[in-house]
Amino acid sequence: MDTKDFKRLEKMYSPRYLPGLDGLRAFAVIGIIIYHLNAQWLSGGFLGVDTFFVISGYLITSLLISEYYRTQKIDLLEFWKRRLKRLIPAVLFLICVVLTFTLIFKPELIIQMKRDAIAAIFYVSNWWYISQNVDYFNQFAIEPLKHLWSLAIEEQFYLLFPLVITFLLHRFKPRNIIQTLFIVSLISLGLMIVIHFITGDNSRVYFGTDTRLQTLLLGCILAFIWPPFALKKDISKKIVVSLDIIGISGFAVLMTLFFIVGDQDQWIYNGGFYIISFATLFIIAIAVHPSSLFAKFLSMKPLLIIGKRSYSLYLWHYPIIVFVNSYYVQGQIPVYVYIIEILLTALMAEISYRFIETPIRKKGFKAFAFLPKKKGQFARTVLVILLLVPSIVVLSGQFDALGKQHEAEKKEKKTEFKTTKKKVVKKDKQEDKQTANSKEDIKKSSPLLIGDSVMVDIGNVFTKKIPNAQIDGKVGRQLVDATPIVKSQYKDYAKKGQKVVVELGTNGAFTKDQLNELLDSFGKADIYLVSIRVPRDYEGRINKLIYEAAEKRSNVHLVDWYKASAGHPEYFAYDGIHLEYAGSKALTDLIVKTMETHATNKK
């Protein structure tokens, strides 16, 4: 490329502020926050992360090629310095607060937090969670730094991509660069599909830099095709209308997906993320156009305020939600708690944005110089020191012993429970005799209980009630996994008079056909089907299928755990799914009572 070309391009690629992108960021971060507050409210809110990825790829590439066309080079050190000032101080502030809070209020989590924090500091959280087999979509574990996986991917991208794009710009034409980036994006897509097919692990492909690169690269490609700083403002009204129709349509599709997509939908791991990200390109393209009315909509002041703070809001919302929710049972959290979480998120995000991020962005690390005469700067420095000291001590491992001690104490408390005396109700003698016989029959029976981790929870309690019961519970089991096991191992139970308890659906949705196939595999056996209580978006759909099966099939009897457990937070562990001893006892009693009632009615 000769000097004349560079001079022409220099005028075209002068950077300018793109408010439409901040407006789009606002919608993305709101979606993410709502999803983490309660996935049942916005099941596809997690797609906001993909929106961030596409925006990042687009904006960073636009800035890099703008610099290259204006100066005929890219100052990599200056680029990395800007990224460092923009991203790292806020993350370090967050980590210090989280570690200090953990030390004071959640000492049993010290060791886990130390490891997660180290991974976050070095921006390898995503690979750390993959190595630890962490499930991203398990929102019930107390992992307040888990959301930093996406920042790890972005930072890895910021570190390596400028090197790649500099090399490509020096040696190839834009058309060839676009082709190269497109091919690599397809390779990333292929890796996601293949790895997901082989492992069946949603979180591996969700966390992986290799499998998520596709989304970032689509944004990079758009930067070459639709450079924001080269777009003309003076265009015909027809073109403006066409642009707005495209932008509004794409935005409507994305918002619809936020509501209808679920994190257990398998299609999103088999090309869905790529398609959704591709559709997002059209929204971005119109959002950055200087003549678009849609861009003006995204540039409204409330959206800009949220968008400019989207990074801070993303950082703070998750640990606040996780820590506050840890004092409540998931799925039974009062509305006022959600309001408190939103207010705390806004407060901490504003503190981070105003007193940490903005000063460093303007003054660099001089903003933390120890100047007692400047009250604001002095207070900021003292706060950082107060948070930094305990954080460094935690990271050094000095409190590991304390963490182990509290962890052991908490495990012991899990076995504690309260019992209450029930009022005795007098019954007819004949009824008492039938009930007694039924109870004795049930106690001597040998039912099969098949289920997931909830079945594991009740196993020991249930066998004390019915010693001959066969318990087959497995952590993470889904209904579709149980059907082949039943057909191969439990054929003897597919006979009239046999008793089977089925407790499945906690770990993911299933279809009517899949449920029918499982029930059919038990033949004419008496099946006791347990409804589920799980604070996820599929809870209602699954229970509807369970209720319908119990109503339509004469040999299927409903064990309505969903109804019986309502208003009993003491039954559940923090996640609102797994059971404390009181819950295990209550579910066991409910199953046994249902079996006894059915046995009595038969007589």
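For all residues, glycine too, the Cβ spot is worked out from N, Cα and C.
Every residue here is the original one, so none of the noted swaps is modelled.
Every protein chain shown contributes to the tally, and the Cβ of S453 (mutagenesis position) ends up with 17 other Cβ atoms within 10 Å. Annotation source Swiss-Prot lists active site at S453 (among others).
DSSP classifies D575 (mutagenesis position) as coil under the three-state reduction. Residues annotated as active site in Swiss-Prot, with experimental evidence given as evidence: D575 (among others).
Taken from Swiss-Prot, the feature active site applies to H578 (among others), supported by experimental evidence. Same-chain residues at least 6 positions away in sequence with a Cβ under 8 Å from that of H578 (mutagenesis position) are, in sequence order, S453, V454, D457, F572.
Recorded in Swiss-Prot as a mutagenesis result, S453 to A carries the remark: Loss of esterase activity using 4-methylumbelliferyl acetate (4MU-Ac) as substrate; when associated with 1-M--K-444. Under the three-state DSSP scheme, S453 (mutagenesis position) falls in the helix class.
Counted within 10 Å of its Cβ, the other Cβ atoms near D457 (mutagenesis position) come to 23, all protein chains included. Here Swiss-Prot describes D457 to A as a published mutagenesis experiment; the accompanying note says: 292% increased relative esterase activity using 4-methylumbelliferyl acetate (4MU-Ac) as substrate and 766% increased relative transferase activity with pentaacetyl-chitopentaose as substrate; when associated with 1-M--K-444.
Among the mutagenesis entries in Swiss-Prot is D457 to N, noted as: 285% increased relative esterase activity using 4-methylumbelliferyl acetate (4MU-Ac) as substrate and 562% increased relative transferase activity with pentaacetyl-chitopentaose as substrate; when associated with 1-M--K-444.
For V475 (mutagenesis position), the number of other Cβ atoms no farther than 10 Å from its own Cβ, over all displayed protein chains, is 11. What Swiss-Prot notes for the published mutagenesis of V475 to G is this: Loss of esterase activity using 4-methylumbelliferyl acetate (4MU-Ac) as substrate; when associated with 1-M--K-444.
Among the sequence features in Swiss-Prot, the mutagenesis site N507 to A is noted as follows: Loss of esterase activity using 4-methylumbelliferyl acetate (4MU-Ac) as substrate; when associated with 1-M--K-444. Non-local contacts of N507 (mutagenesis position) by the CB criterion (under 8 A, 6+ apart in sequence, same chain) comprise D452, S453, G476, R477, Q478. N507 (mutagenesis position) falls outside any helix or strand according to DSSP and counts as coil.
Listed in Swiss-Prot is the mutagenesis experiment D575 to A, annotated as follows: 1.02% residual relative esterase activity using 4-methylumbelliferyl acetate (4MU-Ac) as substrate; when associated with 1-M--K-444. For D575 (mutagenesis position), the Cβ neighbour count at a 10 Å cut-off comes to 18, with all displayed protein chains included.
Here Swiss-Prot notes a mutagenesis experiment, H578 to A, with the remark: 2.08% residual relative esterase activity using 4-methylumbelliferyl acetate (4MU-Ac) as substrate; when associated with 1-M--K-444.
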Nearest-integer angstrom distance between the alpha carbons (Cα) of V475 (mutagenesis position) and D575 (mutagenesis position): 14
